[in-house]
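Colleague: Pasting a structure here, questions to come.
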Amino acid sequence: MCRDEPDTMILTQIEAKEACDWLRVTGFPQYAQLYEDLLFPIDIALVKREHDFLDRDAIEALCRRLNTLNKCAVMKLEISPHRKRSEDSDEEEPCAISGKWTFQRDSKRWSRLEEFDVFSPKQDPIPGSPDNSRLQSATSRESMLTDLSEHQEVSSIRSLSSTSSSAPTHVPHSGEATTPRTNSVISVCSSSHFVGNEDSFSSLPSPKELSSFSFSMKGHEKNTKSKTRSLLKRMESLKLKGSHHSKHKAPSKLGLIISAPILQEGMDEEKLKQLNCVEISALNGNHINVPMVRKRSVSNSTQTSSSSSQSETSSAVSTPSPVTRTRSLSTCNKRVGMYLEGFDPFSQSAFNNVTEQNYKNRESYPEDTVFYIPEDHKPGTFPKALSNGSFCPSGNSSVNWRTGSFHGPGHLSLRRENSSDSPKELKRRNSSSSVSSRMSIYDNVPGSILYSSSGELADLENEDIFPELDDILYHVKGMQRIVNQWSEKFSDEGDSDSALDSVSPCPSSPKQIHLDVDHDRRTPSDLDSTGNSLNEPEEPTDIPERRDSGVGASLTRCNRHRLRWHSFQSSHRPSLNSVSLQINCQSVAQMNLLQKYSLLKLTALLEKYTPSNKHGFSWAVPKFMKRIKVPDYKDRSVFGVPLTVNVQRSGQPLPQSIQQAMRYLRNHCLDQVGLFRKSGVKSRIQALRQMNESAEDYVNYEGQSAYDVADMLKQYFRDLPEPLMTNKLSETFLQIYQYVPKDQRLQAIKAAIMLLPDENREVLQTLLYFLSHVTAAVKENQMTPTNLAVCLAPSLFHLNTLKRENSSPRVMQRKQSLGKPDQKDLNENLAATQGLAHMIAECKKLFQVPEEMSRCRNSYTEQELKPLTLEALGHLSNDQPADYRHFLQDCVDGLFKEVKEKFKGWVSYPTSEQAELSYKKVSEGPPLRLWRATIEVPAAPEEILKRLLKEQHLWDVDLLDSKVIEILDSQTEIYQYVQNSMAPHPARDYVVLRTWRTNLPRGACALLFTSVDHDRAPVAGVRVNVLLSRYLIEPCGSGKSKLTYMCRADLRGHMPEWYTKSFGHLCAAEVVKIRDSFSNQSTESKDTRSR
């Protein structure tokens, strides 16, 4: 057995590393730091008490990881310290969900705000010990880790069968010398009796059990340092032997033989009672073998409609540790390091409950519904009619609902729901195999051709599979034919060419398909919270004349025209009570905390309900934040351009022409029957694509067919380099609708949405709100959420598509049209349809802060970081008396200090704009970089300052309104301006204290402003917090000036990663627009003189 010890140690180290990574990204970084500093084991009961605001699932997910680390600490296993990120990326902002911990930025340590013993379980005084001292708790003024390093003593268990185990433990006084590095954990290092099988971790005693043991320190005559040195040498020798053995051992011809349990020497009856050992023979023949329990089916964790009470038992016995999902070991390895709360492994009732639950799950699997498809159905198209029923095997036959196969003697009955007739039985063609008629009801799904067991095509045309449907189908086809003739009469062009091979018609009746979605029947008045008409005319849109130079970046830089869609914004304006709960109103620190909580919640739900091999840690936050080389998209403007590139170019994730297409459909085409279902014309759709690529600023859709525009919109999402839900998270979205129960899907999908990148989440919100308007007109267009989902889900999830360039490994090669569709593909298509329909129906609830965040003590509300008042700004200055003028003067001095030091410490950053871009990390405040953009402008400093102060509308295309609230002096004022956002997201509201200077050395000018809280400024949108904004204008000769713009702002509703990837590009684009405003003005003046 000893030869397996190195492998076991390596696997345990991997498990500990993954547990620490999970703790960091879910808001528990303090525990990962404690483990790396060898301050484990900790008392899990006290951790539960500290996080009592979390629900049961989240607590179990946390305790599983802590229990794993406790066992690893007992085994004296260390992991490599957490590596810092590269210099060009921000370190992750320290963030803990619990409000009882604080991060000391000077020492980079976590410490507690109040005394709380978290490291050792409470225990009775040990008899014979000279002192009853316990671990001291750290306060907010000193690091807890340093405090523990000075007072905690080490104990080493060399062997559980040591003859000195009955000696009393000596707890040293606080004055006794201890070794800081080795005084952290109790280690188990048995040299000869260590069992190296895969389940050896779970047999280790817990921290509470260790407290009942007593260990001898063999007197005080032996030096502590010598003991520590010998212990480290022993550990190092074990590591060297293990690594050498793992590299050179020959493969064994015989399988690993594990003997029966061997009672160690010295294990008397008292110890057996402490370990809860039970005699197997005492079970009276009714026992259940432990290996059978470990090999049992995981069906109890995969059911999709089980109640919460039933699933609790399932999760308690079937949730593995993270590392077991990433390696392929024997089935008995699936319970390594799991946390079982209130579960007695030797309880007979526990085994009986598990067996009974598995039997119930096998007997009544909920997903036994099938859809009947007519025999003249054309593969690849939507059937004319569908009816649902269920398979009922007759006799002794059994059905495997996971794979769709069934086995048994010769007959299979098809029972129709709500049918009073006796079921008709049909003989199968072969008793050894089944032929399943599985036709897809989604576009993009190739038609399936069934094969018999011999590999030949099954002749189903001569076999009457659905005789009961003949009469019904006859009438349905006749009515469908009448509807088609009526719709063709009113269509603009009778061309039957399909624009896309994947576009297929779906039933026009809202009740014809039931895909397990609760339809939310909404009227237009329900969607419009402000009383505005959904189809109210927009303000007239003038096409501005292009004024750029026609060369360089001005040809590829987007959008001098902004779409202003006020009716769409006002129809989804939240009520006053729910404004603070909207995601787009949260600060960057709150978004960071909310993302960690969402990952915690999603992990808990997926581990509870999904099979062990269906989920993992690959979709966690650091994975999709990994920096990837992005290809160049200079030759593309709309189609095939990532959403991130759109943000960097124009400040909005959706191109203007795509937004205009959505507005055209919403204002003029909601009454078109079968919108997004009926196909457009290929030639016209191709012409629309060319119009979008050539003139992305503005595209006139007047007179275009609604079906052509809708198909073009579907093509836009299909042509994105990755799905809207991203490659990393698409599978998670599908798993939610495959395994998570209905009553918990909403909170699971809200958590998954919070893990999306900001631009993907904003586009998803815009699209879902738009589709909710389409379903509001269901009486006219007959498009329910389910019908829309059938048509759009393949495009949004990129289902059933061939692997493309730059796509992730998840997009696998799909089967060709002549092959049999894979069961996984069918399950994913069904889950995607159900998921999209559910998100359309519940779109108003998906983008709100969970109510659970209000229970995070004060850690969430404290992160709001509102702008300060004038009086509070005055207190930031060191001068007395406190006044905002002193604060402004300090800002001016800081600006010229940067100039004097020639901007030392700034890091250059690449950008596509014709400007120099750099950044500087700031340790204070929220996790936001300070960005700097520099450009040369063909104007004098005074002219540029006037353009910035009085003529913002000439260069800011997003400006909606601006006004001066209060004039404080000749060079200082309170200024408010509002910028437009992509509909239906609310506008951005700025209220700033700004001051300017013109009498600076060398003829320079400066404009400085920062956000301020002013009672006379009305709220006109989401209030932005500008922490720092500076304009420095220096003359550089020949009538030109050097414009330097520095900014650090919290725009609300964005993650720290968004500011790292996109905000700097927006700063560079702003100075380019200021320069272009002067270039265009000079060009116009020359044209006027030439005339």
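Any Cβ shown, glycine's included, is placed from N, Cα and C.
No substitution from the list is modelled in this structure, which keeps its original residues.
Sharing the record's features from Swiss-Prot:
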- 11-78: domain 'SAM' (DOMAIN)
- 641-847: domain 'Rho-GAP' (DOMAIN)
- R677 to E: Loss of activity (MUTAGEN)
- K714 to E: Loss of activity (MUTAGEN)
- R718 to E: Loss of activity (MUTAGEN)
- N787 to V: No loss of activity (MUTAGEN)
- 877-1084: domain 'START' (DOMAIN)
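Please go over these features one by one and say how buried each is and what sits next to it.
Modeller: Of all Cβ atoms in the protein chains displayed, 25 besides its own lie within 10 Å of the Cβ of R677 (mutagenesis position).
In the three-state DSSP assignment, the secondary structure recorded for K714 (mutagenesis position) is helix.
Neighbour count (other Cβ atoms within 10 Å of the Cβ, all protein chains): 18 for R718 (mutagenesis position).
In this structure, N787 (mutagenesis position) is part of a helix by DSSP. N787 (mutagenesis position) has a Cβ environment of 29 other Cβ atoms inside 10 Å.
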Colleague: In angstrom units, rounded to an integer, how far apart are the Cα atoms of R677 (mutagenesis position) and N787 (mutagenesis position)?
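Modeller: Cα-Cα distance, R677 (mutagenesis position) to N787 (mutagenesis position): 8 Å.
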Colleague: Please report the Cα separation of N787 (mutagenesis position) and R718 (mutagenesis position) in Å, rounded to an integer.
Modeller: 18
Colleague: Pull the DSSP breakdown for the domain 'SAM' (11-78) and write it out as helix, strand, coil residue counts.
Modeller: 49 helix, 0 strand, 19 coil
Colleague: Give the helix, strand or coil assignment DSSP yields for R677 (mutagenesis position).
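Modeller: SS state of R677 (mutagenesis position) = coil.
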